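Feature annotations, reproduced from Swiss-Prot:
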type	residues	note
BINDING	HIS83, HIS85, HIS170, ASP189	Zn(2+) 1 binding site
MUTAGEN	ASP87 to Ala	Loss of enzyme activity
BINDING	ASP87, HIS88, ASP189, HIS231	Zn(2+) 2 binding site
MUTAGEN	SER89 to Ala	No effect on enzyme activity
MUTAGEN	TYR93 to Ala	No effect on enzyme activity
MUTAGEN	CYS176 to Ala	No effect on ZDHH20-catalyzed palmitoylation
MUTAGEN	CYS212 to Ala	No effect on ZDHH20-catalyzed palmitoylation
Amino acid sequence: MSALEWYAHKSLGDGIFWIQERFYESGNRANIWLVRGSEQDVVIDTGLGLRSLPEYLYSSGLLQDREAKEDAARRPLLAVATHVHFDHSGGLYQFDRVAVHHAEAEALARGDNFETVTWLSDSEVVRTPSPGWRARQFRVQAVQPTLILQDGDVINLGDRQLTVMHMPGHSRGSICLHDKDRKILFSGDVVYDGSLIDWLPYSRISDYVGTCERLIELVDRGLVEKVLPGHFNTFGAERLFRLASNYISKAGICHKVSTFAMRSLASLALRVTNSRTSP
């Protein structure tokens, strides 16, 4: 199957494109975002990487400008992982320039498939990317990041800037990217319109509460109008406030006890199915 068949996209305007893997039918299917800039383009998360995402970006014309095709072809392209979980980081190995938060840089460099929580089944991939492919073959490949991110760093695209916000809780290196001028938040799995997951091996409820407090502050200060999440559909500031507030209100003793049990089971299952490093 070609890359052009595997992926699909739609434009949200203002140089932002929403890309998805068509034949990965799962709640884990991650949103891939392409953000065009005057001096640099950024891909936010890369999906599973079962087909070449860079090939799709070029073949579909997403990295070309009608007025200046040659300049666009030479424009730097940076792949940023909002975190290293498999559904977001699987395609990072296809890019020359890769950025990740420092808390998860070592796991990515090792190809640590326990920390990437690799969990994929044949039934979720409804059309195999190549003959004989099986989900048990899938691993997140080790990638040496070329850019280590910290809270407050700014990724300069020329005519727009993306500010890194370290937002742990879902994972220890989770980040959001904030386009302050346009009041857009690329949230990864920090927040999306669904049940927030805090029971994975490196999740931490206390961190998540602090992260949700930061999200509420963004809304209160009028700094976010639109959220482009790691899963499901986009939403606005009012929904962001409600999602963050609901998490904080539910993060009591009972939630912590049940989450501890779920984390223990998830960790056991992941250790059985994944080696610490990719082959």
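Using the three backbone atoms N, Cα and C, a Cβ is placed for every residue, glycine included.
Just the original residues are modelled here, none of the noted substitutions.
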Nonlocal residues around CYS212 (mutagenesis position), in sequence order (Cβ under 8 Å, 6 or more apart): GLY169, VAL191, ALA244, SER245, TYR247, ILE248
SER89 (mutagenesis position) versus binding-site residues HIS83, HIS170, HIS231 - nearest by Cα: HIS83
Other C-beta atoms that fall within 10 angstroms of the C-beta of HIS88 (Zn(2+) 2 binding site): 29
DSSP-derived class (H/G/I helix, E/B strand, else coil) of CYS212 (mutagenesis position): helix
Output field, Zn(2+) 2 shell: CB within 8 Å of site CB centroid, site ASP87, HIS88, ASP189, HIS231 dropped: ASN28, ALA30, ASN31, ASP45, THR82, HIS83, HIS85, GLY188, GLY230
Any further residue of that chain within 8 Å (Cβ to the Cβ centroid of HIS83, HIS85, HIS170, ASP189) of the recorded Zn(2+) 1 site: THR82, VAL84, HIS88, SER171, SER174, GLY188, VAL190, ILE197, LEU200, GLY230
Same chain, 6+ residues apart, C-beta under 8 Å of the C-beta of HIS231 (Zn(2+) 2 binding site), given in sequence order: GLY27, ASN28, ARG29, ALA30, ASN31, ASP189, TYR192, GLY194
HIS170 (Zn(2+) 1 binding site) and HIS88 (Zn(2+) 2 binding site), distance between Cα atoms, whole Å: 13
All-chain count of other Cβ atoms within 10 Å of SER89 (mutagenesis position): 29
